[in-house]
Each structure stands twice: as structure tokens, then as C-alpha cells.
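Asker: Supplied in C-alpha cells, the structure appears directly below.
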Amino acid sequence: MKTIISLIFIMFPLFVSAHNGNFYRADSRSPNEIKDLGGLYPRGYYDFFERGTPMSISLYDHARGAPSGNTRYDDGFVSTTTDIDSAHEIGQNILSGYTEYYIYLIAPAPNLLDVNAVLGRYSPHPQENEYSALGGIPWTQVIGWYVVNNGVLDRNIHRNRQFRADLFNNLSPALPSESYQFAGFEPEHPAWRQEPWINFAPPGCGRNVRLTKHINQQDCSNSQEELVYKKLQDLRTQFKVDKKLKLVNKTSSNNIIFPNHDFIREWVDLDGNGDLSYCGFTVDSDGSRKRIVCAHNNGNFTYSSINISLSDYGWPKGQRFIDANGDGLVDYCRVQYVWTHLYCSLSLPGQYFSLDKDAGYLDAGYNNSRAWAKVIGTNKYSFCRLTSNGYICTDIDSYSTAFKDDDQGWADSRYWMDIDGNGGDDYCRLVYNWTHLRCNLQGKDGLWKRVESKYLDGGYPSLRFKIKMTSNKDNYCRIVRNHRVMECAYVSDNGEFHNYSLNMPFSLYNKNDIQFIDIDGDNRDDICRYNSAPNTMECYLNQDKSFSQNKLVLYLSAKPISSLGSGSSKIIRTFNSEKNSSAYCYNAGYGTLRCDEFVIY
């Protein structure tokens, strides 16, 4: 058997792509047309985004083409070849009816897959030496073009001034070992049970097909689709092209009991699996009984209601749904008795808020100073507050850290946030005449360090935000200068404040109907707002300390009855799926929770 496998590898050099130079494609469309379209994109690309029709992401199907021999109408790849003469020959065969056509010169990059290497002996046309571009080729990847007039190739290149050498220099096509999972063979194809593809087969592909054929076929198709679309997302992020939003699903969950807006309510990872549920309180119509209610996320943005009764829900200031013991499950914590005990109802797998734990006596501090902050080096949250002895943070195991400061800052400016990126929440607020930002930084040694900015604009009241503008640090941001500019500050690695400004994509006057959230999976918060007139969500992506001017629009399937970010209307992410999707979930009335799921490509 080892001998046979060795022979296969000799006959098919499956782990090495032979070409690392530039690539070529013959096309009838002019450079201006290609530029206006944003690049060389496949036929299925436009219908995928504009009409919602499926795009074929099977490299095997792309290489085979349609039964007529033409390109598939739903094709998700763009063909290229490795030398200009081959491109000229292809052009003469398929574009002979055009007096003039073009051969585009394309820079190597990981969106290009070596068809022969990936498909091996199953490559239908190995003589073509084709490299296929997954999802197409952005205009910024095109180095230039040659003109073919009446069949004669002019070898003088016309340079593309929009070519991004800073992005595409020194890149290479995707390695076969990175691409076998994208081969796109049918679920029952023998390749999935052979070397090398068996080692890269997505779940359900080629394994025990005869035993559970239908399930495996569906699993194989779904897993291949998720892998390819995640790859497409990553490529578009790497190439810094304008991204697109695609609606992928609409769900409607009925008989949902929504939390009462008079109490705390939060979207939380109730099960520790990345799917957010909506939890809060409700009170019987006669006011006789209070309960915790959660719209529990069952997966795929479908929900059902759960109810939990407790003997004591504690005082309003200090109530939170957080992970108190670091086990990944959400607990319910509060201050009980005469503001003297920290109490948490801990969750067990499938048993929410079922195990009560008392941290013992403590000074609960001043009402408006109470907050929960993430403890550095753990997944726990601690209860933090200002007391007569200074600031104290205490966890459910009664471990405390403390610091003193002579200025607790303005009430409408206080945030607990990881402004220095070390994994623990710091206490930040505006001091003096809203002119300086002061933070007490949580250190890994349990000690606290105070830092203060130089003069800055504290911004408009109620328009101050905690935003992850960069991938590893929370930024303290304020709306300033006629509501069109945002200034943000963070603590740099040398321990000093860095303040910068950026233009907003729209004027921002209040917090209603906006939300900062990462919708494209790059660990940076984007900005979204609800527009009531056309009933749409509009988002602008974070481009690292700036927001794109390219507006992404989602048309909602129903009308939300509350404003975005107010509680029952929220954009949420799912983190347990390769497709990296988000959804705008909202109370549509009559006990219905609607979720319009979308993906950013």
C-alpha cells in the first residue's frame, strides 16, 4: 500500500505548485469596464450578491464547465493561465469574433488555486495549466494589460495605475495543501477516500456515504460551502477590497417572552458556545412575581423562551449577567440583603442560574459606582465599586484588588474597558472640565497604575463610546466637531495615551439606532444604524482607525418595534461557524423574534 501511495505522489506532485510568476487572462471587456466592475469577477458572483442565487464554489465543477463546454452561469471562479502565449491562444479560440480584446496581467496571490495540483488525476483539462481565482480578481491585483487587435498581440504592456504593489508584491498562489479542501468533489466522489484528499476532506465528504448517504451529502455540501466562503471573506479582507453584504437566511421564533425594559436586559453567551441569548426580567401583570426570562439561542438564530425563578434578585445597581467563576457559562450576580453581600446564581451545563454562591460580607460602595469588570489573566468578572476606602474589585471567591484616586470622573463618562490591551478591564473617565482622560490600569501583578492624557475634547454628553477600533484594544471614543468627527484614545504599548480623529460616515446626534459591532470578523468594531424609512440596516466597516464610506445595506424582513441597541433589537454574531455570520435580531411584535442573517464578503 505504501508503494502505491508513493507512486501516486511521484506521478502527481500534489504538494507543490510549479508556477510562482504572473498570470494571464484573455477577456473581451475593456479596462474601463473591468475597473467599473471592481475587477475580473465570475458570472455567479453578481447574481450571488444582487439576486441571492447560489454561487458554485466547486473547483471541480468549474474545471469541467457546463455540459455545453461553456462557463457555468453560477461559476464562482475566474480562469487564468501561466503564460501570455497560452492566453493568446485561448483568446483566439473563444474571442475570435471580437476585432479587439485584452490580455490582463495578474499578480500572484492566494486567491489563485492550481487546478491541476488540487484536482490531481481528476483534473479534466490538465494541458491548460489553469490557475483559478476564487471569487474573482480585484482590479487592484491587475498589473496591466495587453491589446490584441485582429488577432495580433501587441506585447507592449499598459500599466494599471490602481495596481496595489504594497498589497500584492511578494505573494504566491495558494499551496495545494491549503486548497485540497476546496476541490469541490461531489460528496460520494472516490477522491475524498484517497490520498491526498482524504486528509483534507470536509466533514461528511466521502466517509461512510453508503450508510447515511443523505446526511453525509448535506453535511459535505454545507461544510464545503462554509470553508470556501470563510476563505473568500479572508481574501477580501487581505486585499482590502470593498466588501459586500449578503442576506443568507431569515428566521422567525414565536411565543417568545421578552424581558421588561424596566430592568436590566442583555444579550449574553448563555451556553458558552458563541451563540447569544437575550436575558432579563419580567413581572407578572399583577406585580406579584418576578422572573428571569431568556430568549434562548438554539443555534442558527432560532430561539425559545426559558423562565427561571429565584428567591432574591438583589438590588438594581450591581445586577449583571456575567461569567463570575470563569467556566465559560453566564451567571446572574447581584448585591443582596442591606447592600452587604455579593451573591451569584451560577450556571451549570443545561441548568441556568441553579447554584447559589455567596461571596460573603462586603461594602457594596456607592450606587452609581457599581460595575463588573473582567479580571486580567482569567475569564472571571469582578464586582467593582467606589467605597470610603477607595475603589475595590471583588470576585465571587472573595479575592479583592484595590486602588485609590482623588477623582472618580464625570458620571456620564465612566467606562470599564481594556484600553491598554492586556486582557483586563481598566477604569476610564473624563476629569477636570471634561478635558482630560484618566484611567486606572489593571496590572498583571494585581496592582493598579494611573495614566492621564494631555488636553483633549471630551465630546458631546451621551456620545461617548467604548469601541474596539483596533484589533486588540478598546478605544475611548467621543463625537466632536458638529457631530461629524469622532476622536478616540487608547494607551499605547509604552504606557502613554494616543489620541486620533476620524471622519464619521454620517452625522451622529444620539445613541439611538446605532451599534458598534464587528460584523466582518476582523476583530474591529464596525458602525451600523437602523434607517426606519426604508426599514434597513446600514453598516460602514472599520478600516483600522477609520470607517469606510462604502455603505452596506440589509433590507429587513419585518419592522422592529424598538430601536437598535435598545435591548430586543440587536446585531449579534455567531462564533461557532466557519461562515462567520451575523444577524439583525429584533422584536417584531406579538411574541415574535425575527433574525435576518447576513454574511460580509
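Glycine too: its Cβ is placed from the backbone N, Cα and C atoms.
Nothing has been swapped: the model has the original residues at all the noted spots.
As annotated by Swiss-Prot, NAD(+) binding site applies to 26-43, E130. Among the sequence features in Swiss-Prot, the mutagenesis site E128 to A is noted as follows: Restores 10% growth in yeast. According to Swiss-Prot, the mutagenesis experiment E130 to A carries this note: Restores 20% growth in yeast. For E130, the entry in Swiss-Prot reads active site, with the evidence type a curator's inference.
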Asker: What residues, ordered by sequence, lie under 8 A Cβ-to-Cβ from E130 (mutagenesis position) and sit at least six positions away in the same chain?
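Answerer: Counting only residues 6 or more apart in sequence, the Cβ neighbours of E130 (mutagenesis position) under 8 Å are A63, S79, T80, T81, V115, N116.
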Asker: Give me the non-local Cβ neighbours of Y41 (NAD(+) binding site): same chain, 6+ apart in sequence, Cβ-Cβ under 8 Å, ordered along the sequence.
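Answerer: In sequence order, the residues whose Cβ lies under 8 Å from that of Y41 (NAD(+) binding site) (at least 6 apart) are V78, G135, G136, I137.
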Asker: Within 10 Å of the Cβ of N32 (NAD(+) binding site), how many other Cβ atoms can you find? Include all protein chains, please.
Answerer: 8
Asker: Show which residues of the chain containing G38 (NAD(+) binding site), separated from it by at least 6 in sequence, have their CB under 8 Å from its CB.
Answerer: P138, W139, V241, D242
Asker: Please report how many Å separate the Cα atom of N32 (NAD(+) binding site) from that of E128 (mutagenesis position), as a whole number.
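Answerer: Cα to Cα, N32 (NAD(+) binding site) and E128 (mutagenesis position) are separated by 28 Å.
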Asker: Roughly how many angstrom lie between the C-alpha atoms of A26 (NAD(+) binding site) and E128 (mutagenesis position)?
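Answerer: One finds 14 Å between the Cα atoms of these residues.
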Asker: Cα of R29 (NAD(+) binding site) to Cα of E128 (mutagenesis position): how many Å, rounded?
Answerer: 22
Asker: Calculate the distance in Å between the alpha carbons (Cα) of E128 (mutagenesis position) and K35 (NAD(+) binding site), and round it to a whole number.
Answerer: 27
Asker: By Cβ count within 10 Å, point out the most packed of the recorded positions listed: A26, R29, K35, E128.
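Answerer: The residue with the most neighbouring Cβ atoms within 10 Å is A26.
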Asker: Hey, does DSSP put A26 (NAD(+) binding site) in a helix, a strand, or just coil?
Answerer: strand
